[in-house]
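Student: Grabbed the feature section from Swiss-Prot, which reads as follows:
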ACT_SITE  Ser37  active site, nucleophile
BINDING   Asn40, Tyr178, Val179, Leu180, Ala181, Glu182, Tyr202  substrate binding site
MUTAGEN   Gly35 to Ala  Poorly active
MUTAGEN   Ser37 to Cys  Does not completely abolish the enzymatic activity
MUTAGEN   Tyr178 to Ala  Almost inactive
MUTAGEN   Tyr178 to Phe  Poorly active
MUTAGEN   Leu200 to Asn  It synthesizes mainly cyclo(L-Tyr-L-Leu) (cYL) instead of cFL
MUTAGEN   Tyr202 to Phe  It retains 11% of the enzymatic activity
Amino acid sequence: MLAGLVPAPDHGMREEILGDRSRLIRQRGEHALIGISAGNSYFSQKNTVMLLQWAGQRFERTDVVYVDTHIDEMLIADGRSAQEAERSVKRTLKDLRRRLRRSLESVGDHAERFRVRSLSELQETPEYRAVRERTDRAFEEDAEFATACEDMVRAVVMNRPGDGVGISAEHLRAGLNYVLAEAPLFADSPGVFSVPSSVLCYHIDTPITAFLSRRETGFRAAEGQAYVVVRPQELADAA
């Protein structure tokens, strides 16, 4: 634990650290990446507040990234018109930004440790682009990594908001665009955020985190990359 951070209550959250390397990196407390999925009902005001309070007392810096890319493509695949999809995405993102602002207010003096950006903003940075080149190449050249990404696509599509009207080729294309946009954050968040080490924090173990947290050959996570599943105690107990 770094200077300035003190042992803190768990804020009702339970951690599951994925792998021995992640455990060592997690102990440093240098940087956390919190990914927020727009439209995901898990990220209620209550859960988001608990998550940010938990991170604010455990990490020197925390980047919060909310995904605002390729959401409209999924809605269009569901049968919405382009105009309907655009309006729906705008409403969803407006509500999400409001919840994030309120959640940051709850962390008090720790708010200065946080930076909030959309994925589309992050995509404009040279650091993200450099890592994206590597993950795109790995998707084409490393069959096992590609399989993990495809498993993630199916998970995204099957758990999308809405009525679940079935899975089409359009859904899978939209899901792949969504997952490949996120892949740099899974594989090398230290590189994307220019930090020595980073802990990716999410409420479930995804196909990509499960794969990269164990991979020792071929395309691997960056040396300073760690993974933690963190969620409210009552949800962890029910899992």
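Backbone N, Cα and C define each Cβ position, glycine as well.
Nothing has been swapped: the model has the original residues at all the noted spots.
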Student: By the DSSP assignment reduced to helix, strand and coil, which category contains Glu182 (substrate binding site)?
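Tutor: Looking at the DSSP assignment, Glu182 (substrate binding site) belongs to a helix.
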Student: Is any of the recorded positions Gly35, Asn40, Tyr178, Val179, Leu180 within 10 Å of Tyr202 (mutagenesis position) (Cα-Cα), and if so, which, in sequence order?
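Tutor: Within 10 Å Cα-Cα: Gly35.
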Student: Whole-number Å distance between the CA of Tyr178 (mutagenesis position) and the CA of Ser37 (mutagenesis position)?
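Tutor: For Tyr178 (mutagenesis position) versus Ser37 (mutagenesis position), the Cα atoms are 11 Å apart.
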Student: Which number gives the other C-beta atoms within 10 angstroms of the C-beta of Ser37 (mutagenesis position), all protein chains shown included?
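Tutor: 19, counting other Cβ atoms within 10 Å of Ser37 (mutagenesis position).
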Student: Where Ala181 (substrate binding site) and Leu200 (mutagenesis position) are concerned, what is their Cα separation in Å, rounded?
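Tutor: Counting only the Cα atoms, the answer is 15 Å.
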Student: Other Cβ atoms within 10 Å is the metric here; tell me which of the recorded positions Asn40, Val179, Glu182, Tyr202 scores highest.
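Tutor: Sorting the candidates by Cβ neighbours within 10 Å, the top entry is Val179.
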